[in-house]
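So the structure is just underneath, and the comments pick up after that.
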Amino acid sequence: MELFKYMETYDYEQVLFCQDKESGLKAIIAIHDTTLGPALGGTRMWMYNSEEEALEDALRLARGMTYKNAAAGLNLGGGKTVIIGDPRKDKNEAMFRAFGRFIQGLNGRYITAEDVGTTVADMDIIYQETDYVTGISPEFGSSGNPSPATAYGVYRGMKAAAKEAFGSDSLEGKVVAVQGVGNVAYHLCRHLHEEGAKLIVTDINKEVVARAVEEFGAKAVDPNDIYGVECDIFAPCALGGIINDQTIPQLKAKVIAGSADNQLKEPRHGDIIHEMGIVYAPDYVINAGGVINVADELYGYNRERAMKKIEQIYDNIEKVFAIAKRDNIPTYVAADRMAEERIETMRKARSPFLQNGHHILSRRRAR
C-alpha cells in the first residue's frame, strides 16, 4: 500500500503506529477526520494475518466512524484503533496501560472505546493512563454496556423504515427475520416482541436461539435458511457482507434494517436492492445508538439525554429517505451524502472540541 497516496485520496489526517516491546503491544491508530470534533472510535483486537491487513482494517473502520458520527449528529470525527493479537491469550494490563499512554500523547485528537476483542475492563485499564476513553465501568461515571442503546436505536430506525415501506411505523403483526441473536439482537428482539412483532431467528449459537424461542415465542431456522424466509423485515445483526450476489435472490423482505456493520458486500449490491424496491436502512445510521450513548459520557453521562438522542435515529433514517428521493439515489448513497453535507458545512468553522481554548473533556474532569 502507498500509504500517503491512500491517505490523500480518502482525506485521512493521521496514522500512528504504536509498539511496546515489554507488553507486546502492536497497535495502529487511524484518525480520518476531525472537522466536527475529536475522532471517536473503538479499539479492536484481532489476530490479523498481516500488518497490512491490520492497517487496511484500521483505515476502513476509521473512515466509517467519520460517517457514523456525522450522520448521528455528533460533534465528533472518526478514528479507530486495531491491536494486533489474540484477545483470548495476548491481553495483559501492561499492554493497555501502554496503549493508554499513546492515546494521552495525542492530547485529545482521538478518544477510544471498546470494540471487537476488547471489553469494559480493558477500557478501565486504559482509563488509568488517559481521560480520552469512553465505555468505562459505570462506577467511573460511564454508560456501561452499549448493547441496549444500540438495540433501541435499531428498533427506532426499523420503525422509520417500516413507515417508508408500509405506510405505518407500527411493527405489530409484522414478521421480522433476525439474523444473529447476540447482545444487541437480543435486546432488539425484546422491543419487537413487546410491540407485537412475530420473530424468526437464527444464530450459530444454539443457546441464544433457544432463549429467543422461549422468551419471545420466536421461530428458529437454520442459519442458511434465514435469507429466504417469508417475512416483512430482514434484520441482519451478525456478520457484515451478507447482502451479496448469493443472498439477494433469496430475499422476500420489503425492508432491510439491522445492527450489523458493513451489510452490503459491495456498493453495487445497494444499487441492486434499490432497483428491487427494497427499503434499506443504511447500517451506520441505524446502528449508531451505541456510539451516541458513549459520546454522551463526554458531557457527564445522563441516560435520559442519551436516550432522547438515540430516539432521533428515527428522524435520521427519515432524512436519508428524503435525500434518496430528492436526488433519486439509493439510500446507502443518501446516507453518505447526509454525512458529507454536514461535514462540509462545518469544515471552515473552528473545531467544536476546542471551546474557549479547552478540550471538550475538560468539563468531565471538572466534575
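Indices start at 1 and increase along the chain as displayed.
For all residues, glycine too, the Cβ spot is worked out from N, Cα and C.
Modelled residues match the original; the substitutions are not represented.
Residues or ranges marked as active site by Swiss-Prot: Lys80. For Lys80 (active site), applying a Cβ distance below 8 Å and a minimum sequence separation of six or more within one chain yields Ile29, Ala30, Gly41, Gly42, Thr43, Arg44, Ala58, Leu61, Ala62, Gly64, Met65, Asp115. Reduced to three states, the DSSP call for Lys80 (active site) is strand.
For Gly180, Val181, Gly182, Asn183, Val184, Ala185, Tyr186, the entry in Swiss-Prot reads NAD(+) binding site, with the evidence type sequence analysis. Look at Val184 (NAD(+) binding site): DSSP puts it in a helix. Around Val184 (NAD(+) binding site), the same-chain residues at least 6 positions away in sequence with a Cβ under 8 Å from its Cβ are Ser147, Thr150, Ala151, Val154, Cys237, Ser259, Asn287, Gly290.
One mutagenesis experiment named in Swiss-Prot is Lys68 to Ser, and its note says Completely modifies the activity of the enzyme, which is able to catalyze the reductive amination of ketones, and no longer displays leucine dehydrogenase activity; when associated with V-114, C-261 and C-291. Long-range Cβ contacts of Lys68 (mutagenesis position) within its own chain (separation 6+, distance under 8 Å): Gly78, Tyr284, Val285, Ala288, Val291, Ala339.
In sequence order, Gly42, Thr43, Val120, Asp122, Met123, Gly135, Pro146 are the residues of the chain that are 6 or more apart from Glu114 (mutagenesis position) and have a CB within less than 8 Å of its CB. Among the mutagenesis experiments that Swiss-Prot reports, Glu114 to Val is described with the note: Completely modifies the activity of the enzyme, which is able to catalyze the reductive amination of ketones, and no longer displays leucine dehydrogenase activity; when associated with S-68, C-261 and C-291.
Record note (Swiss-Prot) on the mutagenesis of Asp261 to Cys: Completely modifies the activity of the enzyme, which is able to catalyze the reductive amination of ketones, and no longer displays leucine dehydrogenase activity; when associated with S-68, V-114 and C-291. Look at Asp261 (mutagenesis position): DSSP puts it in coil.
The annotation that Swiss-Prot gives for the mutagenesis experiment Val291 to Cys reads: Completely modifies the activity of the enzyme, which is able to catalyze the reductive amination of ketones, and no longer displays leucine dehydrogenase activity; when associated with S-68, V-114 and C-261. In the structure as shown, the Cβ atom of Val291 (mutagenesis position) sits within 10 Å of 27 other Cβ atoms.
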Measure from the CA atom of Asp261 (mutagenesis position) to the CA atom of Asn183 (NAD(+) binding site) and give the result in Å, rounded to a whole number.
14
Can you give me the same-chain residues 6 or more apart in sequence from Gly182 (NAD(+) binding site) with a CB-CB distance under 8 Å?
Asp203, Asn205, Val208, Cys237, Ala238
For Glu114 (mutagenesis position), the three-state class that DSSP assigns:
strand
Cα-Cα, whole number of Å: Tyr186 (NAD(+) binding site) versus Asp261 (mutagenesis position)?
17
Which ones in the same chain are close to Gly180 (NAD(+) binding site), with CB under 8 Å and 6+ residues apart in sequence?
Thr202, Asp203, Pro236, Cys237, Ala238, Leu239, Ala260
